[in-house]
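*Asks:* Starting off with a structure, shown below.
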Amino acid sequence: MERSLDSLAGMAKSAFGAGTSAAMRQATSPKTILEYIINFFTCGGIRRRNETQYQELIETMAETLKSTMPDRGAPLPENIILDDMDGCRVEFNLPGENNEAGQVIVRVSKGDHSETREIPLASFEKICRALLFRCEFSLPQDSVILTAQGGMNLKGAVLTGANLTSENLCDADLSGANLEGAVLFMADCEGANFKGANLSGTSLGDSNFKNACLEDSIMCGATLDHANLTGANLQHASLLGCSMIECNCSGANMDHTNLSGATLIRADMSGATLQGATIMAAIMEGAVLTRANLRKASFISTNLDGADLAEANLNNTCFKDCTLTDLRTEDATMSTSTQTLFNEFYSENI
């Protein structure tokens, strides 16, 4: 019995103290020699049983929080009780009048027997908020609650049209997620993973995507005005028809990105890399591309009036039917073909 209580207490600590994939694997692995033997001869039966119990613990916690809190932003209750978890009572006692330890105390009891553990309050609250986020947006609970970096695990989530204004999505995993038409105005997505996500038509104005991964993402028609994309990875992203007015893309990796039809007026793309990028019928008036790597990029029918390409790498860059009035190219590196084009057609603007 005590070993069962110990196991459940360990699961509770792993689920609500860490919530990561590694924590889940550790909590559901066989613990004793006998369990290892049984697990082997049942082709993982012990692990499957433990994983089922782990998932039930998470789902019960989510439902309990949802039923006891008026909304996701409300303070957590000082005492959270989960009854009948495999015949046991699981109680979470938060710091307060009855708990001066500063940690969340987990008590698992059955009859006269009990086991206790302690969980850092900050981790516990972050995990509870992640469970409530999933409840609010009708997402099924996942046994992996957080990423290794401490962000929410929302991999493959369907959040079409969701209102995520000012949401904290730092270090979250939204790879493969569908956020078409969602509103992420002023959202903090620093370090988040949006690889392969659908962000078509999303409102991302004034949002923070610093060092975020947007590789292979679809962002057609999205609004990114005044967004912070410094150091972000946008390789192979589709930004067709995006509005990126005064967007900060300095140092971003935009290799092979498609920016056709995008509006990049006064966008800061200094130090960005756009090798092999396709930029057709875009508006880039006053854009800053100093020190940018534009090798083999293709500019077709694009308005670059007043753009700054000083010190940029323009080797084998294609400029066709573009507006290049008042263009700055001081100390830019150019291939012979690019230099010839400028000399022949736009010498008055160099």
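Every residue gets a Cβ built from N, Cα and C, even glycine.
None of the listed substitutions appears in this model.
Below are the features I grabbed from Swiss-Prot:
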type	residues	note
DOMAIN	162-201	domain 'Pentapeptide repeat 1'
DOMAIN	202-241	domain 'Pentapeptide repeat 2'
DOMAIN	247-286	domain 'Pentapeptide repeat 3'
DOMAIN	287-326	domain 'Pentapeptide repeat 4'
MUTAGEN	Thr340 to Ala	No effect
MUTAGEN	Leu341 to Ala	Prevents the peripheral accumulation of GFP-PipB2 and LAMP-1. Slightly affects its LE/Lys redistribution
MUTAGEN	Phe342 to Ala	Partial reduction in the peripheral accumulation of GFP-PipB2 and LAMP-1
MUTAGEN	Asn343 to Ala	Increases LAMP-1 redistribution. No effect on peripheral accumulation of GFP-PipB2
MUTAGEN	Glu344 to Ala	Decreases LAMP-1 redistribution. No effect on peripheral accumulation of GFP-PipB2
MUTAGEN	Phe345 to Ala	Prevents LE/Lys redistribution. Does not affect the peripheral accumulation of GFP-PipB2
MUTAGEN	Tyr346 to Ala	No effect
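Neighbours and distances for these, please.
*Replies:* Residues 137, 147, 149-156, 207-222 of the same chain lie 6 or more positions beyond the ends of the domain 'Pentapeptide repeat 1' (162-201) yet place their CB under 8 Å from a CB of it.
Per-class residue totals from DSSP over the domain 'Pentapeptide repeat 2' (202-241), listed helix then strand then coil: 0 helix, 8 strand, 32 coil.
Residues 224-241, 292-307 of the same chain, all 6+ positions outside the domain 'Pentapeptide repeat 3' (247-286), place their C-beta atoms under 8 angstroms from a C-beta of that stretch.
Residues 264-281, 332-335, 337-338, 341-342, 346, 349 of the same chain lie 6+ residues outside the domain 'Pentapeptide repeat 4' (287-326) yet bring a C-beta within less than 8 angstroms of a C-beta in it.
Following the DSSP three-state reduction, the secondary structure of Thr340 (mutagenesis position) is helix.
Here the Cβ of Leu341 (mutagenesis position) has 19 other Cβ atoms within 10 Å, regardless of which shown protein chain they belong to.
Around the Cβ of Phe342 (mutagenesis position), 18 further Cβ atoms fall within 10 Å across all displayed protein chains.
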*Asks:* Including all protein chains displayed, how many Cβ atoms other than that of Thr340 (mutagenesis position) lie within 10 Å of its Cβ?
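*Replies:* Step by step: centre on the Cβ of Thr340 (mutagenesis position), count other Cβ atoms within 10 Å, giving 11.
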*Asks:* With DSSP, how much of the domain 'Pentapeptide repeat 1' (162-201) is helix, how much strand and how much coil, in residues?
*Replies:* 0 helix, 8 strand, 32 coil
